[in-house]
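Each remark here refers to the structure printed beneath this line.
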Amino acid sequence: MSERALRGTRLVVTSYETDRGIDLAPRQAVEYACEKGHRFEMPFSVEAEIPPEWECKVCGAQALLVDGDGPEEKKAKPARTHWDMLMERRTREELEEVLEERLAVLRSGAMNIAVHPRDSRKSA
């Protein structure tokens, strides 16, 4: 198998066509700068939406757009609690009814609940 493999990978990668007569898409160079002072340019299409931040090519930190608005602050949603999810499914009146039903079952002794779970086991 190794004898039949092509020996030059450049044959596949290199295009021998010329760029003459080909109109490239219009581009714009956008400059970014990171906290460490690295500045670099990225080419974007004229029609593309320019991202406000980009990963620095040198150090990998977040670089911000030079002469541009900073990234938009995302509004953080308040965390949904168990109570919030419960209130989405039931009204307060329904919860009161369920509570009364469960308390009535407990008071009637219909549920066999051991005070200490260890007491309900058989001793050896």
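Note: Cβ is positioned from N, Cα and C throughout, glycine not excepted.
Residues as originally present; substitutions not included.
Pulled from Swiss-Prot:
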| type | residues | note |
| --- | --- | --- |
| BINDING | Cys34, His38, Cys56, Cys59 | Zn(2+) binding site |
| MUTAGEN | Cys34 to Ala | Colonies remain small |
| MUTAGEN | His38 to Ala | Restores wild-type size colonies |
| MUTAGEN | His82 to Ala | Restores wild-type size colonies |
| MUTAGEN | Glu88 to Ala | Increased binding to HrdB (SigA), restores wild-type size colonies |
| MUTAGEN | Arg89 to Ala | 25% binding to HrdB (SigA), nearly wild-type size colonies |
| MUTAGEN | Arg90 to Ala | 50% binding to HrdB (SigA), nearly wild-type size colonies |
| MUTAGEN | His116 to Ala | Restores wild-type size colonies |
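In this structure, the C-alpha atom of Arg90 (mutagenesis position) lies 12 angstrom from that of His82 (mutagenesis position). Each residue contributes its Cα atom, and for Cys59 (Zn(2+) binding site) and His38 (mutagenesis position) those atoms are 8 Å apart.
Residues near His38 (mutagenesis position) in space but far in sequence (CB under 8 A, at least 6 apart, same chain), listed by position: Cys56, Lys57, Val58, Cys59, Ala63. Contacts of Glu88 (mutagenesis position) defined by a Cβ separation under 8 A and a same-chain sequence distance of 6+ are given as none. The distance from the Cα of His82 (mutagenesis position) to the Cα of Arg89 (mutagenesis position) comes to 11 Å. In this structure the C-alpha atoms belonging to Cys34 (mutagenesis position) and Arg89 (mutagenesis position) are separated by 48 Å. DSSP assigns Glu88 (mutagenesis position) to a helix. Per-site Cβ counts within 10 Å over the binding-site residues Cys56, Cys59 peak at Cys56.
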